[in-house]
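Pulled from Swiss-Prot, these are the features on record:
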BINDING   ASP36, ARG37, THR43, SER44, MET50, GLY307, ILE311, SER312  FAD binding site
MUTAGEN   ARG216 to Leu  Decreases catalytic activity. Alters substrate specificity; when associated with Y-237
MUTAGEN   ARG237 to Ala  Resistance to thiolactomycin
MUTAGEN   ARG237 to Glu, Ala or Tyr  Decreases catalytic activity
MUTAGEN   SER308 to Gly or Ala  Increases catalytic activity and FAD binding
MUTAGEN   SER308 to Tyr  Decreases catalytic activity and FAD binding
Amino acid sequence: MDTVCIAVVGAGVIGLSTAACISQLVPGCTVTVISDRFTPDTTSNVAAGMLIPHTCADTPVPTQKRWFRETFEHLSEIAKSAEAADAGVHLVSGWQIFRSVPAEEVPFWADVVLGFRKMTEAELKRFPQYVFGQAFTTLKCETSAYLPWLERRIKGSGGLLLTRRIEDLWELQPSFDIVVNCSGLGSRRLVGDPMISPVRGQVLQARAPWVKHFIRDGGGLTYVYPGMSYVTLGGTRQKGDWNRSPDAELSREIFSRCCTLEPSLHRAYDIKEKVGLRPSRPGVRLQKEILVRGQQTLPVVHNYGHGSGGISVHWGSALEATRLVMECIHTLRTPASLSKL
């Protein structure tokens, strides 16, 4: 076998980062990203893009930490390069605050972010309803810039982007030797996974250029995340809700909650409503599988189900998916071991 043809299904941050990793690290292959929706119309485009991990119950914490560290290191390199503005990656400092002292005062990711420490009493005075807080510097990844940047990287490596709705992974055989499934919620239909479901997130994007520090309620529902062009105000976490239309009443509630944390937001302007459906699953599905139909076989690498935490671990999980793709290629080139895939 000479050139290996690889299809990546899905063009959110998981799909594009996986395609970019494969293009960068796997010699002798062609990569085609296939999706019915590309930026700016993906769920990832609604994401605030803050690197603060969301614990995934069925994914081992050491694995989550490794993915987060690899992602943080990857974006840190971009943030200190000439590419930072084009990629939409920058450092941001702020506070995560709690109404009661959390069971885990020092989270598993504390030594990955920069300058993690307990907030001082003077800092907490700014938030009178809160009794405990954490201060740190992390990274923000503006998906409106980062996704197009990843697309350019993929095309620059000879990859292709194809707008097409896939109804069945077998459609891609025999044109492609390996399929990487990064279809997020689409995996419910595409591979019949009943464990993946939507968690609806509604946010506001507002102009408030004077807001420089992030503020996040420890419960994760209310947050103020300043970015390069706008501040993201959140949010909601509505399990099983497929509605992509903004709810005006929810928007008012979100704005009110965020103004309680940062009263200067009352002066925010050019406010837009955004809705995304997070691909939630008890644990990320990152594994290889060989589909069999009659005498035909199709190697598949699954990489989906990151829920609210996709941005925070995208590069780490893309690296792991790439390692699995390499294993599939090795197997394809040694047919006698196909049954061991």
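Placement of Cβ uses the backbone N, Cα and C atoms for every residue, glycine included.
Original residues throughout; no substitutions modelled.
Shown on the structure are the features that Swiss-Prot records.
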| residue | record | Cβ contacts under 8 Å, 6 or more apart |
| --- | --- | --- |
| ASP36 | FAD binding site | THR163, ARG164, ARG165, ILE166 |
| ARG37 | FAD binding site | ALA11 |
| THR43 | FAD binding site | GLY12, GLY184, LEU185, GLY276, LEU277, ARG278, PRO279 |
| SER44 | FAD binding site | GLY12, VAL13, ILE14, THR143, LEU147, GLY276, GLY310, ILE311 |
| MET50 | FAD binding site | VAL92, THR138, LEU139, LYS140, CYS141, PHE214, ARG216, TYR223, TYR225, ILE311, SER312 |
| ARG237 | mutagenesis position | VAL199, ARG200, GLY201, GLY220, LEU221, SER308 |
| GLY307 | FAD binding site | HIS54, CYS56, VAL199, ARG278, PRO279, SER280, ARG281 |
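The least crowded of the recorded positions SER308, SER312, judged by other CB atoms within 10 A of its own CB, is SER308. Under the DSSP three-state reduction, GLY307 (FAD binding site) is assigned to helix. Residues listed for FAD, ASP36, ARG37, THR43, SER44, MET50, GLY307, ILE311, SER312, cover a largest CA to CA span of 26 Å.
DSSP assigns THR43 (FAD binding site) to a helical segment in the three-state reduction. Of all Cβ atoms in the shown protein chains, 23 besides its own fall within 10 Å of the Cβ of ARG216 (mutagenesis position). DSSP gives ARG37 (FAD binding site) a coil state; it is part of no helix or strand.
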